[in-house]
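Colleague: Reproduced below are the annotations present in Swiss-Prot:
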BINDING   Gly108, Gln109, Pro110, Gly111, Thr112, Gly113, Lys114, Asn115  ATP binding site
VARIANT   Val14 to Gly  In strain: ZBMEL384
VARIANT   Ala118 to Ser  In strain: ZBMEL82, ZBMEL95, ZBMEL131, ZBMEL145, ZBMEL157, ZBMEL229, ZBMEL377 and ZBMEL398
VARIANT   Asn152 to Lys  In strain: MEL20
VARIANT   Asp163 to Asn  In strain: MEL11 and MEL13
VARIANT   Ser226 to Asn  In strain: MEL14, ZBMEL82, ZBMEL131, ZBMEL145, ZBMEL157, ZBMEL229, ZBMEL377, ZBMEL384 and ZBMEL398
Amino acid sequence: MMSFPRMLSLCLSVLVILPLPLQSVDPLTIGAVGAVALGAYFKEHTYCRFAECCDDRNIPARIDELERSLERTLIGQHIVRQHIVPALKAHIASGNKSRKPLVISFHGQPGTGKNFVAEQIADAMYLKGSRSNYVTKYLGQADFPKESEVSNYRVKINNAVRDTLRSCPRSLFIFDEVDKMPSGVFDQLTSLVDYNAFVDGTDNTKAIFIFLSNTAGSHIASHLGSVMKNGRLREDTRLSDFEPLLRKAAYNMDGGMKKTTMIESHVIDHFIPFLPMEKAHVIKCLEAELLRWRRDPKQANNQKIIEDIINSSISYDRTHSLFAISGCKTLEKKVAMAIY
């Protein structure tokens, strides 16, 4: 954090190196420079102490903490851990060299961790986490319920994104339940997330856009099941095994990404698969939920809770009989009910 004397010195040094005749740098100019420096200093040390500002203090981007948290808490998603953290680190480190926003599309069945990871990204990036004024979240049919209103939704998204980026270029936009949005809703957004995305003087290149969708969840499960039955370990699968499949499915299946110019223009940087949960992963989710209730999952009575939920509430896919259909999505309430 820059001290006021240092800030004032820096501003005055600019005057020194400017190719101006000495007599043209009058006391009023020097006074104006001092006032600017003083205003910036007091904004940083007074206003921004009590209100959220678009600065490093309020946007600490604690990606190392995110990495440790995902390693500790994210269950069954090795591909996500391998790619999300490096993608964020590279985008943030590129700073002024970045030529486009970071655009990521999460795909997978319900209960595989898409919202969980998006929430952790917001918490790591912003001091206020998902409550930050610089985090905007849209929710499927709740925000875009009518197919007939697509044209209006496009304008709504475009204007809202621009307004937010004017306030803070380092904003995060999360679009959840993309598969429940009408086709074409994102077409006007394409120009804002493309290369050299400066619109009306607004720098969009530092922003992050995350799209969450159940689209292709069944495709991921089918492909993973086939791969595993052919003798390959789940943990040996890579992003390249799924990314082409996700891009094709998102473009062709119903939802906000169907036939979208965002895919046609190749502005989505990463299509990330969230793999379906196996029984062992669901057990780990149940153990984590019990720990959240300050219960030891190894105790006999808590082991009984896990066993009862697994046997009575978990259904598996018909094709491979490997993957829990709802993943870990409904476990919170089931554990709470079992405890009380």
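Backbone N, Cα and C atoms are what each Cβ position is placed from, and that goes for glycine too.
Original residues throughout; no substitutions modelled.
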Colleague: Measuring Cα to Cα, tell me the gap between Gly113 (ATP binding site) and Asp163 (variant position) in whole angstrom.
Modeller: 30
Colleague: Please report the distance from the Cα of Asn115 (ATP binding site) to the Cα of Ser226 (variant position), rounded to the nearest angstrom.
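Modeller: Ser226 (variant position) has its Cα 27 Å from the Cα of Asn115 (ATP binding site).
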Colleague: Can you give me the residues near the recorded ATP site, meaning same chain, not Gly108, Gln109, Pro110, Gly111, Thr112, Gly113, Lys114, Asn115 themselves, Cβ no more than 8 Å from the center of the site's Cβ atoms?
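Modeller: Along the chain, the qualifying residues are Phe116, Asn214, Gly217, Phe274, Gly327, Cys328, Lys329.
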Colleague: With the cut-off set at 10 Å between Cβ atoms, which of these binding-site residues ends up with the most neighbours? Options: Thr112, Asn115.
Modeller: Thr112
Colleague: Does DSSP put Gly108 (ATP binding site) in a helix, in a strand, or in coil?
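Modeller: DSSP assigns Gly108 (ATP binding site) to strand.
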Colleague: Taking the Cβ of Gln109 (ATP binding site) as reference, which residues of that chain separated by at least 6 in sequence fall under 8 Å from it?
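Modeller: Asn214, Gly217, Ser218, Ile220, Ala221, Phe274, Pro276, Phe323, Ile325, Ser326, Gly327 - these are the non-local Cβ neighbours of Gln109 (ATP binding site), listed in sequence order.
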Colleague: By CA-CA distance, flag whichever of Ala118, Asn152, Ser226 among the variant positions is nearest to Gly111 (ATP binding site).
Modeller: Ala118
Colleague: My understanding is the cutoff is Cβ-Cβ under 8 Å with a sequence separation of 6 or more in the same chain; which residues meet that for Ala118 (variant position)?
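Modeller: Listed in sequence order: Phe106, Ile174, Asp176, Ile210, Leu212.
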Colleague: Tell me the Cα distance separating Ser226 (variant position) from Pro110 (ATP binding site), rounded to the nearest angstrom.
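Modeller: Distance between the two Cα atoms comes out at 20 Å.
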Colleague: Can you tell me how far the Cα of Lys114 (ATP binding site) sits from the Cα of Ser226 (variant position), in Å?
Modeller: 23
